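Novice: The structure under discussion is supplied below as structure tokens; questions concerning it will follow.
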Amino acid sequence: MAHSQVAYLIPLKADLKEDNSSPRITLSEGPNIIGRGNVSIVDKRLSRKHITIIVSTSGSASLSVDGTNPVVIRSSGDGERKKVKPSEEVSVCNDDLIELIPGHHFFKLVLLNGRAAKKARKAEDDVEAIRRFCPPNEKLPSTFRLLSVDALPDWANTSCVSINDVIEGDVVAAILSNYMVDIDWLMSACPKLANIPQVMVIHGEGDGRQEYIQRKKPANWILHKPRLPISFGTHHSKAIFLVYPRGVRVVVHTANLIHVDWNNKSQGLWMQDFPWKDDDKDPPKGCGFEGDLIDYLNVLKWPEFTANLPGRGNVKINAAFFKKFDYSDATVRLIASVPGYHTGFNLNKWGHMKLRTILQECIFDREFRRSPLIYQFSSLGSLDEKWLAEFGNSLSSGITEDKTPLGPGDSLIIWPTVEDVRCSLEGYAAGNAIPSPLKNVEKPFLKKYWARWKADHSARGRAMPHIKTFTRYNDQKIAWFLLTSSNLSKAAWGALQKNNSQLMIRSYELGVLFLPSPIKTQGCVFSCTESNPSVMKAKQETKDEVEKRSKLVTMTWQGDRDLPEIISLPVPYQLPPKPYSPEDVPWSWDRGYSKKDVYGQVWPR
């Protein structure tokens, strides 16, 4: 990691105005290698190690050409253009312009000193926050992880996970719940699946794809598509349930079981291992997480199957089977949606009404009164102002210690612009996974909500979001945070009907809600796969001790993350978000775009 940022390169357009669609390149004290990985447009004339800029804290800098093509330096003093040939080295000054290829790829060099350097180092700390996101084992179940992105450097994937980090160890039965399933990719990306005796895939694929999967799947795999009683619904939930001899692993995430979702996009994943309940002890008191989980699994109604579990014999795997595990260490709640017309007791079990009900029971710090809300997702339904107010009322629920309601806060929608998609790692192709039509995106009342997908601190500015998150925050502190499969739509969250006595939901969805929760133990870890499955350090308590509650913060929060109550969440986007400028255009996938992307393509292809 760089010790001190002392300069940066500003990307410029051909007219020498700043190119806001590309990130600035920070330069630290000492040598800095710049090459094709720093440029958003593919150009084979650029070498991976094209130039080296050596910068000192005194404000001096030199540039040497390491690639096979010359570089042009345009002096900030007299405007003279000087060609620097391969293997040559020259001095460069503040505000000099650098052309990585003569006439192409313009950058302005800015050298820092004093106060500017201190401010820049703070910005650098923010930019590299993902580098430092290394939560200890005991905090992992209380946070989530981002998925690794192939095109990013190793440091940008710190503490990130891939499918083989999730499906591991001596799994005896697996349930994979998802919308889209590429069976060929899944088997090649995760060879471990071939050795699991019983695998069920709960999916949302259409008839044609379902027939293909049926032909390609291993003989011991079972396919199940849950019933969709209301038109235009989908099975959209993304979860994995792995049964081990020691317990069960529950995983909630945002990626389809396809290559691009696990390799090219910004995605999130939460998981926790839970032990079997001890038959020789009184059963643990039921907890909210267990109720959330069993309620949801009961609705899926998959065909019961049998698995042989070491020491337990043949066991029927159905929804009731999952009551055999001890979920008392869960610090999160599950927010699910299931299709139907929900009334009475069921009105508050699903969708945004479930979220409303849980938040109403929570006590939050006073700083979150009327604090802002974020809606971030990858597909926008056909909305109206009435429903958005209904949804906002649910997300504004909660009280402070003196019973004062948190009250409504300003809401913003984080949504990629056309330029974000064009300059992304996938170019316009990324827009296939942001499938919202013009008629939904360009409703006039939505204009005031739009905010930019800015993700420098997680290095995911060009990894287009398929992650879905909803949160309430104050600066870098978070009241609550939801990682979910739900996009912003009535189909996913439900719409109240019949004078608010009925909630109509079309789709299956699943999310995990992070809340401030009591810190019961320190160093409490259970693992289904580690050689030492359980490590427990009892918390020292005194009679007068006030029960501490966890505090949720972002990766860029500047406090002490080692405090036991601090739970750092890898929120991938900038908070507060930057509202759209007049020039920003929200992405819609059924519009034509003639400006070529980073691969020289237009849209549609």
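A Cβ is built for glycine as well, from the same backbone N, Cα and C atoms used for every other residue.
Original residues only.
The model shown is predicted, which means the values in this text are computed figures rather than measured ones.
Pulled from Swiss-Prot, these are the listed features:
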type     : residues       : note
MUTAGEN  : His236 to Ala  : Total loss of activity
ACT_SITE : His236         : active site, nucleophile
MUTAGEN  : Lys238 to Ala  : Reduces activity 10-fold
BINDING  : Lys238, Lys468 : substrate binding site
MUTAGEN  : His466 to Ala  : Reduces activity 100-fold
ACT_SITE : His466         : active site, proton donor/acceptor
MUTAGEN  : Lys468 to Ala  : Reduces activity 100-fold
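I'm curious about the neighbourhood of these features; can you describe it?
Specialist: The Cβ of His236 (mutagenesis position) lies under 8 Å from the Cβ of Tyr179, Gly204, Ser485, Ser486, Ala492, Ser507, Tyr508, Glu509, each on the same chain and at least six residues away in sequence. DSSP assigns His236 (mutagenesis position) to coil in the three-state reduction, outside any helix or strand.
Shown in sequence order, Ser177, Asn178, Tyr179, Val252, His253, Thr254, Ala255, Asn256, Ser485, Leu510 are the residues of the chain, 6+ apart in sequence, with a C-beta less than 8 angstroms from the C-beta of Lys238 (mutagenesis position).
Cβ environment of Lys468 (mutagenesis position): Thr254, Gln376, Phe377, Ser378, Leu483, Thr484, Ser485, Ser486, Asn487, Gly511 lie under 8 Å away, each six or more residues apart in the same chain. Reduced to three states, the DSSP call for Lys468 (mutagenesis position) is coil.
Less than 8 angstroms from the CB of His466 (mutagenesis position) sit Thr254, Ala255, Asn256, Asp261, Lys265, Ser266, Gln267, Ser378, Ala433, each of them six or more residues away in the same chain.
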